[in-house]
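Heads up: the structure comes next, in structure tokens.
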Amino acid sequence: MSDPSPKRFETLQLHAGQEPDPATNSRAVPIYATTSYTFNDSAHGARLFGLKEFGNIYSRIMNPTVDVFEKRIAALEGGVAAVAASSGQAAQFMAISALAHAGDNIVSTSNLYGGTYNQFKVLFPRLGITTKFVQGDKAEDIAAAIDDRTKAVYVETIGNPRYNVPDFEVIAKVAHEKGIPLVVDNTFGAGGYFVRPIEHGADIVVHSATKWIGGHGTTIGGVVVDSGKFDWGKNAARFPQFTQPSEGYHGLNFWETFGPIAFAIRVRVEILRDLGSALNPFAAQQLILGLETLSLRAERHASNALALANWLKKNDHVSWVSYVGLEEHSSHEVAKKYLKRGFGGVLSFGVKGEAAVGSQVVDNFKLISNLANVGDSKTLAIHPWSTTHEQLTDQERIDSGVTEDAIRISVGTEHIDDIIADFEQSFAATFKVVRSA
């Protein structure tokens with residue numbers, strides 16, 4: 001007899017992790033605006049605090065509304081469990097700090113979002129964790145950088161802002177041969193719609209849920225997804241925090257007690273508990289609403305982005321276009337291997353003339369908003385050199401894939417003709433001034 005449970009993305013985004021509320025029969029996910037939860041008796045409370053029984057204690061650690069969001073994301077990504085956070089940066093921090101301690105390092109591509117690059121370059125070294133940045137994402141270069149103190153390999157699904165797509169399976173093989181988990185930031189993968197890195201060897205996935213998952217520019221959030229596939233017991237020497245007695249839980253062994261969900265449990269009950277970067281239930285409800293239309297929006301984002309990229313290629317004012325959906329992009333063939341539902345919703349381009357001309361193009365948009373975000377249903381533009389990557393040195397910006405003339409566009413779900421019309425009027429206004437100068 002076939003399994004009747006839903007497995008398709010479009011159904012999971014609406015139903016995974018939730019049944020109608022048993023107390024009220026509410027079909028929508030209720031917002032549980034509570035700090036804490038009553039215990040049935042003192043023994044029940046003791047079992048919860050001792051991790052001998054699952055349940056709610058305090059909303060800094062777990063909340064029923066947040067729990068639905070976590071279960072839904074885990075289902076969409078093909079993981080066994082997820083832990084939500086107050087932002088993508090917090091989720092990323094929790095994932096890495098659960099793996100690496102003072103004296104350890106991680107190996108990461110240099111093709112990173114500016115905030116990630118700064119977290120790895122500035123914040124983690126203050127905690128004794130260093131990052132070995134590899135130029136690009138070639139597996140052989142990553143392998144060469146791994147040493148006995150390496151605790152993770154880190155890549156982005158679609159690198160921001162170079163839009164490179166790593167060969168996940170090859171990189172995962174390299175990491176696993178060394179006994180190290182592969183961590184993938186799948187933010188640009190739109191909650192697993194464009195690609196599920198876990199299906200290609202990733203062990204841990206992180207998201208800024210602020211972007212396509214939320215999808216409307218209203219809510220900051222993040223999430224860590226545990227694949228449940230990494231064998232912490234086999235790699236006990238490198239990761240004793242999962243296999244040796246926990247000082248904070250009277251000698252509890254996470255791997256022996258929780259098996260495949262050991263990573264997610266430790267992130268929740270040690271890192272999230274102590275860091276305090278919890279997602280609040282109101283934000284979780286907004287992100288759940290975003291998930292319900294994710295596939296519809298992502299499909300439109302991708303089709304609009306491809307159409308805009310092709311239009312820009314033919315425009316006389318444009319000197320170059322970078323979008324992984326274009327055949328000439330260096331990652332296009334790899335992208336076709338992994339991105340089966342579209343090539344994402346972000347592109348960059350440069351205009352002819354001095355670098356300042358690019359800023360004028362952004363300033364002259366009327367429909368398109370100039371702001372620091374991606375994944376909104378509205379089309380967004382920004383000049384990364386002077387904003388998202390401004391805190392990096394010139395060489396670090398170039399290494400990350402940012403050039404002084406680059407304009408990044410997060411393509412929204414408006415009608416493509418209206419998006420193009422805004423480009424046309426902006427170009428007309430900009431180059432009229434340039435010609436008259």
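Yeah, the Cβs are placed from backbone N, Cα and C, and that goes for glycine too.
Listed features, source Swiss-Prot:
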VARIANT   VAL170 to Ala  In strain: JAM 2006
VARIANT   ASP231 to Glu  In strain: JAM 2006
VARIANT   SER330 to Pro  In strain: JAM 2006
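Mapped onto this structure are the features recorded in Swiss-Prot.
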residue	record	DSSP (3 states)
VAL170	variant position	helix
ASP231	variant position	coil
SER330	variant position	coil
Exercise. State the count of C-beta atoms found within 10 angstroms of the C-beta of ASP231 (variant position), not counting that atom itself.
Key: 14
Exercise. Drop a 10 Å sphere on every Cβ of the variant positions VAL170, SER330 and tell me which sphere holds the fewest other Cβ atoms.
Key: SER330
Practice problem: State the Cα to Cα distance, in Å, between SER330 (variant position) and VAL170 (variant position), rounded to an integer. | Solution: 17
Exercise. Could you measure between VAL170 (variant position) and ASP231 (variant position) for me? Cα positions, answer in whole angstrom.
Key: 19
